[in-house]
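Quick look at what Swiss-Prot lists:
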- Val51 to Tyr: Rduces the regioselectivity to omega-4, omega-5, and omega-6 hydroxylations (MUTAGEN)
- Cys403: heme binding site (BINDING)
- 494-634: domain 'Flavodoxin-like' (DOMAIN)
- 500-504, 578-610: FMN binding site (BINDING)
- 671-900: domain 'FAD-binding FR-type' (DOMAIN)
Amino acid sequence: MTSTIPTPPSIPFLGHVASIEREVPLRSFRLLSEQYGEIYELNILGRKLLVVSSAKLMSDVSDDKNFYKNMSGPLLQVRNAVGDGLFTAYGEEPNWGIAHRLLMPAFGTASIRDMFPDMLDLASQLVLKWERFGPKHRIDPAEDFTRLTLDTIALCAMSYRLNSFYRDSSHPFVQSMVDFLVECNLRANRPGLLTSVMVQTNAKYEEDIKTMTELADEIIAERRRNPTDKKDLLNIMLYSKDPKTGQSLSDVNIRNNLLTFLIAGHEPTSGLLTFALYYLIKNPEAMRKAHEEVDEVLGDQQIQLTDIGKLKYIDAILRETMRLSPTAPMRTVRPFEDITIGDGKYFVPKDYTVVINTIVAQRDPTVWGEDSNEFHPERMLDGKFEALPPNAWQPFGFGMRACIGRPFAWQEAIIALAVLLQKFDFVLDDPSYELELKQSLTIKPAHFYVHALPREGKPQLLATPSAAPFSSHARETTNASLPASPGTEAKQPMYVLYGSNTGTSESFAQRIANGAAARGFRATLGTLDSVADHLPTDGPIVIVCASFEGEPADNAAHFVERLTSLQDKPLQNLRFAVFGCGHHDWFRTYQRIPKLIDQTLEDRGAQRLVPRGEGDAGSSEFFEAFEAWETKLWEVLPEEYNTVVKQDITSGLKVETVGEGATRAVDLRQHDAALGTVIENRVLTAPGAPQKRHIEFELPEGVTSRAGDYLAILPSNPPQDVHRVLARFGMLPEQQIVISSSGPSSLPTGRQISAFDLLSGYVELSQPATARDVRTLLNVESSDATKESLKALLESYSDAVLGRRLSILDLLEQYPDIKLLFAAYLALLPSMRTRQYSISSSPLWNAQRVTLTVSVLEAPALSGRKEPFLGVASTYLANLRPGDKVQMAVRASNAAFHLPQDPRTPLVLFAAGSGLAPMRGFLQERALQKKAGREVGRAVLFFGCRSPDEDYLYSDSDLKEWEELGVVELRPAFSRALEKSEGCKYVQDRVWHDRRALDGLYEAGAKWFVCGSGKVARGVKEVLTAMIKESRGYSDEEAAAAFERATVGRFATDIFE
């Protein structure tokens, strides 16, 4: 008996049109697959179809005996230009058989090998272009690969040179083709009646077809005017006869097929190369192996035809790229007769449209493993590719209607990738870039830009002093390498580099860069990845970085991989200093990356300027540790480099007031931030309880998320604090000022900005004053009594300043006779940083929206002020109203802190307070999957809060519904209502009480997630260790070791303070 095929809720007459994203429909199909599983049914304006998304079902419908290629949707619209060309012809059309038989030999092995010189010629033109533009040039790989592949198909198949690399802009054919394919996609999902009245759109559509057709006609006319004996594809179409029927192709069909090859012969290959470059840059180990293979096979010699077969790893890179991102991500078939698929589980009627969701099916964990979403070319090597189940890898389609030009595209791609890797290293223009898609008939990366750095002395990490190691984007986003103010002398270069996910290391790096000018240095600020391939040697390198569960920050991964791959001592001309940030709760990996960088630099010949510094974010002396290290650094650097130190703390920063004004600047200072919109903001807790809020946002266009990811928010300071500063310095909120700086600065330099906007959005006002800040105030003119008080504060800094969280502003208000200038005050303040909050929703609920579950910090001021202390970001969020715009960015959490791909995997969740956020997202996803008919694994949630009446978040809504649905078992711990939680006060108490309920979950493959404070995480670890000790009869040491072994890859934490 067959099973019912699930279908999403629909709208009368429209069906599921509203469920499909307009710009990138593929994202919607992927999310529907995650929710409904391997098969689901859609109704698009009355056109019904089945979507299959598993390797098994993809294989079942890849059967020429029982299924035929379906010409519908966007592909049907493409026929408006290419008619019965090979790609779009119906199987029963005579011209398809004639063209297929005629042209198959043209793509045989011998013919493709003969095209090698022309392919190399054009790949060399691309290399030459990137060499001449140099490493500072921002490259759009998709655009240049389109030039390459279009020119290649035209030259190799038609002996026609388009000379795209000698044009300032793309060939007119390209833009017309792109617009045409986009409109084909839109027409497929638009009512025909609506299309018929879109006069301007239709006129543009016809004009695009005309532009493409004119090029095809010109190529044919050129060949007829100048015949050749070359047996290229064009000559075969013009002069050959079908061996079976004796017929020739008609002039119309020749044009149709010429257009087909111009479109299909270049668009997928340019996408393949663009995706491959993206995956290599994002996976430094794969990039290193690719360079090693190219160096071993090619050396410094030009690639030869015989080299192609030796480039096994390059071949694996392309295969893995096409697995993860097949440029034709979906195809459709129909059965000749009624049939069942999935071992008889699903019934498919005759001629019913079946959409093969290739991009999802090729990530099926049953074939590719739990890491199927990750890029690992090794899975295509050593016989693994050949051992795959039938039809598991199908980026070129299947059977008789598979891509005829696959051998052509593959040879072209191997040549191009090999010669580019032989010549260049590549870095992202925006180090934080994550893959975005643009979709027409095919897909490509969107907004993807890189820099090509010439490889010298392979493997090379050093650059000459004159080299420009930083990408232009890095300079934009960090204000690095700002020119000195007029009249300032040239200074000794220094390079301040950071690896930071949360912004702390970046903030410390910015502080060092801010202080450089006063010490005679011209600082350049950038990410570690921005110098991954070329470290400058004409000045000191100062590194501030962190570890994230033992791994480098996102903008330092490439640097770490490149550094650790060096051999011998190539860094003897380099001088460096390293400060590491970390948190002692991650004791196994504490300071791992800072230690690794520091030691490896020394091992490879670099000279350490000062001992590595350590800052523990879990310690009350975190900022003091950095300050002590920074003080030592500034003692050493001027002496080592013979620079002049100025005593004026305002050196390098000037503030000019320019009169009143009303214009407020909007400055997106986080490179990946864009504007989202507040949809809802409501309180979750009872009156009198510490406030927690549920906030819903509309994401910026094109931004996607996963359950477990973070939403980074760029906040503003509480208005009460801003007004305190204005009052202290006697300024009006509307006062317009202009800032100039002789060094890199995160402040808005060189333009007018109001004092209120500056203080609201660019600096941190409430961070505790550092000991250095207090010493600075001590050196400013004030009364003797004030100086004595400041000295006393310094002597007991930890208790008197840090313990009371006294900010610079608090001190200035407490001692009003300190004559500190406003510019000097700004120079002391750290730059505003983003705050990351765990997303508390799943994209299966709404792909365009996310929710946050936030604790609002409002507590008595430890400084003694009457007004309460307000958390900067939480106060900002609490005061948002629907419709407000917010600067935000989705940032991936640790790879382990995501749901397992198989929804049947059990979950054990531990959370307290707003730490429930990611768990809510996980459970929401599981609930939606279960409602869609999928089998989901058991989930147990241990949640800590005060009481069921005060702050048991979502207990009367989502959690109640999901418990009733059978998605989750709720096991709360109420710290102020123990009688309502089995006498358990904290999460770990409830875990111990209910420990028998967890029997068998580990053996069933459960994943364990913790989100909350360090105290919560430690408590959970201790109780789980105690459970191991009890069940196994282990000693404390044995139980602790067993916990460490058992949790590898199965236990993920997200700790916040």
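Yeah, the Cβs are placed from backbone N, Cα and C, and that goes for glycine too.
Original residues throughout; no substitutions modelled.
Structure coloured by features recorded in Swiss-Prot.
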residue: Val51; record: mutagenesis position; DSSP class: strand
residue: Cys403; record: heme binding site; DSSP class: coil
residue: Ser500; record: FMN binding site; DSSP class: coil
residue: Val578; record: FMN binding site; DSSP class: strand
residue: His583; record: FMN binding site; DSSP class: coil
residue: Arg588; record: FMN binding site; DSSP class: coil
residue: Ile593; record: FMN binding site; DSSP class: helix
residue: Asp598; record: FMN binding site; DSSP class: helix
residue: Asp603; record: FMN binding site; DSSP class: helix
residue: Arg608; record: FMN binding site; DSSP class: strand
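With a 10 A radius on its CB, Asp603 (FMN binding site) counts 14 other CB atoms from all the protein chains. Taking each Cβ in turn and tallying the other Cβ atoms within 10 Å, the top scorer among the binding-site residues His583, Arg588, Arg608 is His583. The local packing around Asp598 (FMN binding site), expressed as other Cβ atoms within 10 Å of its Cβ over all shown chains, amounts to 23. Put simply, of the binding-site residues Cys403, Ser500, Asp598, Arg608, the one whose Cα is nearest the Cα of Val51 (mutagenesis position) is Cys403. Here the recorded positions are Val51, Cys403, Val578, Ile593; the one with the fewest Cβ atoms within 10 Å of its Cβ is Cys403. Using a 10 Å radius centred on the Cβ of Ser500 (FMN binding site) and all shown protein chains, the other Cβ atoms total 23.
For the domain 'Flavodoxin-like' (494-634), residue counts in helix, strand and coil come to 51 helix, 38 strand, 52 coil, using DSSP.
For the domain 'Flavodoxin-like' (494-634), the model gives a mean pLDDT of 88. If you measure from the Cα atom of Ser500 (FMN binding site) to that of Cys403 (heme binding site), you get 44 Å. A gap of 50 Å separates the Cα atoms of Arg588 (FMN binding site) and Cys403 (heme binding site). Rounded to a whole number, the C-alpha distance linking His583 (FMN binding site) with the residue listed as 'heme binding site' is 53 angstrom.
The two recorded residues, Arg608 (FMN binding site) and Cys403 (heme binding site), show a Cα separation of 57 Å. Separating the Cα atoms of Ile593 (FMN binding site) and the residue listed as 'heme binding site' is a whole-number distance of 46 Å. Recorded residues the residue listed as 'heme binding site' and Asp598 (FMN binding site) have their alpha carbons 51 Å apart, per Cα-Cα distance.
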